[in-house]
Structures are given as C-alpha cells and as structure tokens.
Amino acid sequence: MDLRIGGKYRISRKIGGGSFGEIYLGTNISTNEEVAIKLEPAKAIHPQLLFESKLYKIFQGGIGIPAVKWFGFDGDYNIMVMDLLGPSLEDLFNYCGRKFSLKTVLMLGDQMLRRIEFIHSNNFIHRDIKPDNFLMGIGKRGHVVNLIDFGLAKRYRDPKTHQHIPYREHKNLTGTARYASLNTHQGIEQSRRDDLESLGYVLMYFNRGSLPWQGLKAYTKRDKYEKICDKKAQTKIDTLCQGFPSEFATFLNYTRFLKFEDKPDFLYLRKLLREMFVREGYRYDYMFDWVIVRKLREKPPLERPLSNDNKQIQQQIQQQQQAQQQLQQQAQQQQQQTTTTTTTSSSQPSNVKNISTVSNIATTTTDEQFRQLLSTPSYNNVDSDQSPQQTTTTTSSSNPNQTTFYRQNKVVVPQSSSTTTKPPAK
C-alpha cells in the first residue's frame, strides 16, 4: 500500500514509538530525501504534537535544531514530518562500552551547552535534558549535536516583557528522575538552572559510566523517585566528581547555587569546559570515541582486538589519544624552536624564506584560534557545522517512550574527517 502524507511524503517502515505514538521512515516523493514522520493519535489523552511542532517553528534556524517540514491532520492522527537524524548519545554511549573519554565528553558538553542556551534565549526551558534527547546529525552534519523532544518544554518568561514565571512548590516531577535536579525532586517549579543541573549529571554519567542513584529498587514509581532524590541529596558533588577534573564539580556547584530567576552565565560554563580541553592538549577535530571505535572494528582481524572487549577498546582509544597529544607537543616544540631561529636569523636577506616557520603554521593555527574562543562573547547563532563527515544510522533509543528520528537498523556510527581541525565558533 502506498501511504502518502500531505501529498508529498511517502511512509515506509516503522523506526520507533512509545506512549506518544509512532515514528516512521518517510521519503519526499519529489526529491527522494529521507525524513522522519511522527504520528500521534488524535484522541490522545495528553496530545503534545501540535505544541511541539509550534516550538520547532519558534526554534527554526537554530544550529542543532531539526526542521519541521510539514504538520497536519490525517484521519485519526496528528502528523509531523521532520529532518531525519542519526543515533542518540545514549545509543553511542552503549556502542562505546558505556564510557566516554574526557575529550569526547568535553566536545559534547560544549555543543550541548549551546543548544540549551539557544532555547533559553527563545524563552523556553526544556525540562527533560538527558542523553536520549541529544541526537547526532547525518551526512555532512554528522558531527553536530541536535536537541529534540520538546513535548515537556515550558515558557519560563514572557517573550515581550521578560517577566519570569512565578515560583511555585508542590509540583509533580516533570522529566527523567535520573537526571532531574534536586529542586525538581522537591516539587519546586523548574527554571533555567534545572536544565543545567541536569546537564551536569549527564556529563558525569558519561565520565563515570553510571550515576550512584541508578538501579535502586522500589515497589512503586513514587517510592523509586523518593529513593533517587534521597541518594542524590546524600551524594556530595565532590564525591560524585572524584577522580575527574575539578571543573566538573565547579560546574555542578554553580548550577545548584543559582536562584530561581537567575540567568545562567553560559560563557563561564563553556570556559570551564574549554580550559580543560586546552589544558589537556586536545584538538577540536570531531574525533569522537565512536569514530575511533568504528575504525578499530573495521580493521582486519589480525590488527584489531581479539574480541569486542570494551576494556580493550577503551585502551585503544586512550593510546590513540596519547599519540595525538605527543604529536601536538612535538609540533609546539618545533614552533618554539622556529621562533628562536627566526629571532636569531632576522639579518637574513628578505628573499630567504624560513621554511621551518612556514611548515609549522598549519599545525598551530587551529589551537591558537581555539584559545582565542575562551574570551569570545556569549551565544550567537553561528557554529562550525561545515566539517565534511559521512554518517549512516543506528538502532532506536533504549527508552521506549523516547522520540527519536532515525532508522532502526544495525549499529553503524558516524564517521569523521580526521583532517578537520576547525574549532566551533561561538
């Protein structure tokens, strides 16, 4: 049967679903472009699709925000056609053995902060920040982190007067308990600070592999939420972040000290992450862990680990990153030597070129530009999303209620161009 939506899109197979409805892979009949088609029963008790489609239109044009191509009604369904995206960060986290390297955490955190700042600048809070709601792009935008699922989002201030919503208590928990802020657990109305506290927990989840309040047993959902809240309150931030750079504890402490109506200092938070990045000597080359793992798994049998043991894969990732750092240190030493040589040989004829200096420019320009970004102003709607990348698709989210927009397939992760070293613009 040839099912068509809006006279323009053809529905093919189901790629996801949950309590909200179902998601199908679709195709633009005219261009053959693949899209995601989300269907919600028109008689849903708590319909969200119309509201969500309006938010996507408000956020339209933002970096890392999928575009809505069509919204309408057909028979018993509300229907939204959107950009097709790649795997979620939760999918990729599982693919990499449920632990990310510090470099990957910092590159992701930088983009995730900018996505949250963008929706806050448009007067909304997300209220469900978690790995499942961040999806990588596909094709040439495979290195771009996308924020999705605005069904629980809420306007926190008037768009004209910027009057903040009032402080309230005794609210039900909205979002995902694992990543919810302490104030959310305690029934306090959410505001901008809560999105950022949730992001802090997500980053530590990526660092640690799990959070201390996971796996708690309870007979009812209410009891489980209470146990998670108690464990979260009892776990000191320094304990949660032990063994990792102190900036992660600083990040979480900052979010917890924010007041209800406070505007978060995103520049300060990004600077925390970026200073770590520079201190570790990383290059912003979009070489995420899943790119390295994919390359390792594609090696001939004699070159790759004897099994898919996650520890072996993590060791391989660390070895490759150490090798990259050593190469960078050598380049910096050569640059220093070149500077000395240039100073002592300034009396050379003008037609004599210092070949060493010329050859080192390409290896140092990117890092210098990246350091300059530490002092750049707060968010503007510009991103370095032109890095050529090749990506395909992956399995559906581990959360059955998660809105995901990608093909249900075997795990095939995005590739990245190893020659791309351009840092993200602010």
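Quick reminder: no glycine exception, Cβ is built from N, Cα and C everywhere.
Pulled from Swiss-Prot, these are the features on record:
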- ASP128: active site, proton acceptor (ACT_SITE)
- ILE15, GLY16, GLY17, GLY18, SER19, PHE20, GLY21, GLU22, ILE23, LYS38: ATP binding site (BINDING)
- 9-278: domain 'Protein kinase' (DOMAIN)
- LYS38 to Arg: Abolishes growth (MUTAGEN)
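The most densely surrounded of the recorded positions ILE15, GLY17, GLY21, LYS38, judged by C-beta neighbours within 10 angstroms, is LYS38. Note: the CA-CA distance between the residue listed as 'active site, proton acceptor' and LYS38 (mutagenesis position) rounds to 19 Å. The Cβ of the residue listed as 'active site, proton acceptor' has 20 other Cβ atoms within 10 Å, all protein chains considered. Using a 10 Å Cβ-Cβ cutoff, ILE23 (ATP binding site) registers 24 neighbours. Note: the Cα of ILE23 (ATP binding site) and the Cα of LYS38 (mutagenesis position) are spaced 4 Å from each other. For the recorded site, ASP128 (active site, proton acceptor), the DSSP three-state label reads coil.
It is 7 Å from the Cα atom of LYS38 (mutagenesis position) to that of GLY21 (ATP binding site). In the three-state DSSP scheme, LYS38 (mutagenesis position) is classed as strand.
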